[in-house]
Each structure stands twice: as structure tokens, then as C-alpha cells.
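Record features (Swiss-Prot):
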type	residues	note
ACT_SITE	ASP128	active site, proton acceptor
BINDING	ILE10, GLY11, GLU12, GLY13, THR14, TYR15, GLY16, VAL17, VAL18, LYS33	ATP binding site
DOMAIN	4-287	domain 'Protein kinase'
MUTAGEN	TYR4 to Asp or Glu	Constitutive polyubiquitination
Amino acid sequence: MEDYTKIEKIGEGTYGVVYKGRHKTTGQVVAMKKIRLESEEEGVPSTAIREISLLKELRHPNIVSLQDVLMQDSRLYLIFEFLSMDLKKYLDSIPPGQYMDSSLVKSYLYQILQGIVFCHSRRVLHRDLKPQNLLIDDKGTIKLADFGLARAFGIPIRVYTHEVVTLWYRSPEVLLGSARYSTPVDIWSIGTIFAELATKKPLFHGDSEIDQLFRIFRALGTPNNEVWPEVESLQDYKNTFPKWKPGSLASHVKNLDENGLDLLSKMLIYDPAKRISGKMALNHPYFNDLDNQIKKM
């Protein structure tokens with residue numbers, strides 16, 4: 001830690017306080033995440049340190065790079081590249097009645113997918129994607145932050161400040177208690193973020209797990225074994241769930257053209273095995289008119 005100076009506290013992440021800092025010799029500005037773990041007394045589990053060390057190898061233009069892992073007084077500090085703005089703050093800053101430019105929505109979605117495909121190809125899941133951990137710079141680049149932390153530290157039910165961790169972007173298989181899940185959980189989250197890029201509003205903003213599920217069911221219909229084999233045997237599936245009929249996504253998501261709605265519907269397919277993959281999503285016709293500069297990144 002002696003290599004870094006803390007400049008100021010910039011926020012509270014899922015796992016602890018985040019500081020803006022500076023490397024004393026290079027002058028590089030960094031984000032310093034102090035990780036608070038549930039079992040403080042025992043120090044940091046070696047499994048977590050192993051997991052985190054692997055993340056230093058995830059180098060991609062759309063991934064916030066982990067530059068250093070430091071221990072101080074049995075506290076773990078993760079040193080990341082610094083970006084000053086997250087997607088939630090940016091969406092909140094757009095004036096009422098105005099929306100993000102449709103070409104920027106497309107560019108951001110493409111970049112998010114590029115980042116996720118890179119990580120998925122290295123068998124790393126995110127599991128907790130949301131606008132707060134998508135960081136943007138002033139050059140139109142968006143980067144995914146906090147990759148792999150869920151596996152290293154688990155996802156707490158509450159942030160250490162007792163704020164509830166958001167469920168809005170969580171996939172139905174996770175909400176229904178599936179013990180086995182994989183890369184499609186991230187695609188679902190990206191689908192809900194895609195809708196929010198277009199509308200500025202969260203697509204499904206539940207305030208509890210059951211409310212979250214019911215909001216999804218009201219929009220997309222209550223799933224059963226016909227549309228999603230085995231769903232009825234998932235741990236938290238109840239035969240007493242109200243049976244909603246599928247509605248139309250277009251009524252929930254204005255501002256997306258036909259191709260955009262088609263891609264969104266493929267990202268929000270109930271059956272994880274049928275949900276579009278990141279790689280397939282990048283080749284969807286929605287991106288046909290995207291600037292080649294972005295495709296080359």
C-alpha cells in the first residue's frame with residue numbers, strides 16, 4: 001500500500017469502500033477497492049486470493065483492468081484503472097424528456113457484449129452486471145467492472161452499508177434458485193441493461209425476489225416446462241404462481257427499432273439453453289450499421 005496515496009472516497013461498492021488514489025512514483029490515478037469480507041477475523045480466504053490473481057490476466061479494452069492486489073492489516077485492496085463515470089450516473093444525468101442517442105445505445109451494447117464474450121471465452125462469469133458497474137470515459141468507451149468478484153467473494157444479500165443488492169438485472173434461473181447456471185445469466189443482465197439504455201428506466205424493478213419474478217412474468221408470461229424444460233422443478237418455482245400470458249416487449253421498451261426489439265427478445269428468453277450467446281448477439285442485424293471503428297476495438 002505504501003506505493004499509493006488515497007485522494008478521496010468515491011463510493012461504496014458491493015464489497016466495501018472505493019477510493020480514488022494515485023501511484024506515488026508513476027502518478028497514475030487508480031480506483032482502490034477495499035474488500036470487507038463477512039468473516040473479518042479469519043482474514044482473506046486463499047481461494048479468494050487465487051481467484052482474484054487470475055483476474056489480473058483479463059486484459060481487454062472493454063474490461064476495467066485489475067492492476068494490483070495488495071494486503072494491508074489483513075484487508076484486501078484491489079487496484080483498478082480509474083474511470084470517473086458509471087452508466088447509472090450517466091443515465092441519471094440525461095434531462096427529462098431526452099434519451100440517449102440511438103447510435104450510442106448501439107455502440108455501448110456492442111462494447112458490453114465484446115467484454116462479456118472475452119470473459120466468457122475464458123470461463124469467467126460476472127453474475128452481478130448492472131449500470132453501476134459499467135464505467136464510461138469521455139471517448140465513448142464503456143468498460144465492465146467487478147468481473148469475477150462474485151465467484152471470489154460471493155454476492156452478499158446486502159452491501160456492507162446494509163443497502164440491499166439490486167435484483168433488477170438478475171436472471172430468472174438465479175431468482176428461481178437454480179443450482180447450476182452459466183454464461184446465459186450475464187446475457188439476461190445485459191438484455192435488461194439494453195432496455196434501460198433505450199428508456200432510461202429499469203425494465204424490471206422489483207423490491208423483493210418474488211416481486212422481481214412477478215414483474216418478469218407479467219411482461220414475458222409465467223414460464224412452464226413447455227417454454228423452459230425443467231423450470232417447474234427448480235427449487236423456488238411454485239405451482240401456485242399466477243399464470244400470466246406473455247405480453248409484448250415493444251409496449252415496455254419504446255425507442256428500439258425492430259432489430260433492436262428482436263435482439264432484446266432473444267436476450268430475454270427464459271430457457272438459458274435457448275438464450276442468445278454473446279458471440280451470436282454481436283452478429284445480430286441490429287449491429288449492421290454500427291461504425292466499423294467500434295467493431296475493430
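Any Cβ shown, glycine's included, is placed from N, Cα and C.
Those substitutions? Not in this structure, it's all original residues.
Sequence features, as recorded in Swiss-Prot, placed on the structure.
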residue: TYR4; record: mutagenesis position; DSSP class: strand
residue: ILE10; record: ATP binding site; DSSP class: strand
residue: GLY16; record: ATP binding site; DSSP class: coil
residue: ASP128; record: active site, proton acceptor; DSSP class: coil
(request) Take the C-alpha atoms of GLY16 (ATP binding site) and ASP128 (active site, proton acceptor) and report the distance between them in angstrom, rounded. (result) 15
(message) Distance check, please: Cα of VAL18 (ATP binding site) against Cα of TYR4 (mutagenesis position), rounded to an integer number of angstrom.
(response) 14
(message) Looking at the recorded positions listed here (ILE10, GLU12, THR14, ASP128), whose Cα lies nearest to that of TYR4 (mutagenesis position)?
(response) ILE10
(request) Can you check how the pLDDT averages out over the domain 'Protein kinase' (4-287)? (result) 91
(request) Using the recorded ATP site (ILE10, GLY11, GLU12, GLY13, THR14, TYR15, GLY16, VAL17, VAL18, LYS33) as reference, state which further residues of the same chain have their Cβ within 8 Å of the centre of those residues' Cβ atoms, listed in sequence order. (result) LYS34
(request) Would you mind listing, in sequence order, the residues at least six apart from ILE10 (ATP binding site) in the same chain with a Cβ closer than 8 Å to its Cβ? (result) VAL18, TYR19, LYS20, ALA31
(message) Return only the integer: C-alpha distance in Å from ASP128 (active site, proton acceptor) to THR14 (ATP binding site).
(response) 10
(message) Looking only at ILE10, GLY11, GLU12, GLY13, THR14, TYR15, GLY16, VAL17, VAL18, LYS33, which the record lists for ATP, tell me the maximum pairwise CA distance in angstrom.
(response) 14
(message) Let me make sure I understand the structure: which of the recorded positions listed (GLU12, ASP128) has the fewest other Cβ atoms within 10 A of its Cβ?
(response) GLU12
